Amino acid sequence: MASQSPKCLMLYSTTDGHTKTIMDTIARQLADETKVRCDVVDIKDGNSYVLADYEKVLLGASIRYGHFSAAFINYVKQHHSELSAMPSAFFSVNLTARKLDKNTATTNVYTRKFLNQSSWSPQLVGVFAGALWYPRYNFFDRVLIQFIMKVTGGETDSTKEIVYTDWAAVRRFASDFAALPLAVPPRPKANTVEKPDGILRSGSGAHCLLAIVGMSAAVIVGIRIIAAKRG
């Protein structure tokens, strides 16, 4: 009797759907090239799946306004021991990674901070640029993201939809994930080269300031629109 194909659990946390698109792309490549059986699952439903039933696990999560989703953070906290005991990998998705000096685990502040604070030590980490969907955002998100993009030198045309993802990098990551050995050797905490705390706090503070200013801008614009309608 033929042996069953290896199974891979692929859990994603997405804000606007693009992280799932990336995960689906990786799953298709694995299925085509290695015949691995891939279960692509929203991490909100992750607890319905038993990690011990899989040979490998991949987690992918988007970042919005500097934060991963609560569902993603809670899942990792709950299952970090199981994740570290099996072949596991992780990728984050954020617009900051559109910049070449912000698209690795050591240079992307959000990813680096998460890994340094997490008890989980994935064997493989990727950072991918996300997508900008101005027409699909609600008013608040559109104004705030537009403001952040202006401050960071990005696209501010609210009619644009832009995918910044480097698909070649995604394919390389998929190949590296497929190559992870099934046996997990003891390993130290992943070396993400954390910068001094002051720098991290400064970076986080800057993003908080951007969020506050952006929210203020959104409120002001909303008030002006309401006032104009009443007038």
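Each Cβ is built from the backbone N, Cα and C atoms, and glycine gets one as well.
Although substitutions are noted, the structure shown does not include any of them.
The FMN binding site annotation in Swiss-Prot covers 14-18, 90-158. Annotated domain 'Flavodoxin-like' per Swiss-Prot: 8-178, in sequence order, evidence recorded as similarity to another entry. Experimental mutagenesis is annotated in Swiss-Prot for Y134 to F, with the remark: Greatly reduced formation of protoporphyrin IX. Among the mutagenesis entries in Swiss-Prot is Y137 to A, F or S, noted as: No formation of protoporphyrin IX. In Swiss-Prot, the entry for mutagenesis R142 to A states: Greatly reduced formation of protoporphyrin IX. The structure shown retains the original residue.
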The domain 'Flavodoxin-like' (8-178) [mean pLDDT, rounded to integer]: 96
Cβ neighbour count within 10 Å of T14 (FMN binding site): 21
Local backbone state of T14 (FMN binding site), from DSSP in three classes: coil
Cβ neighbour count (within 10 Å, all chains shown) around R142 (mutagenesis position): 16
Pairwise CA distance, V125 (FMN binding site) versus Y134 (mutagenesis position), rounded so that it is a whole Å: 28
Cα-nearest neighbour of T14 (FMN binding site) within the listed mutagenesis positions, Y134, Y137, R142: Y137
Nearest-integer angstrom distance between the alpha carbons (Cα) of Y137 (mutagenesis position) and L115 (FMN binding site): 29
For V125 (FMN binding site), the three-state class that DSSP assigns: strand
Count of other CB atoms lying within 10 Å of the CB belonging to P135 (FMN binding site): 9
DSSP-derived structure type at E155 (FMN binding site), helix or strand or else coil: coil
L95, A105, P135 screened against R142 (mutagenesis position), Cα within 10 Å - retained binding-site residues: P135
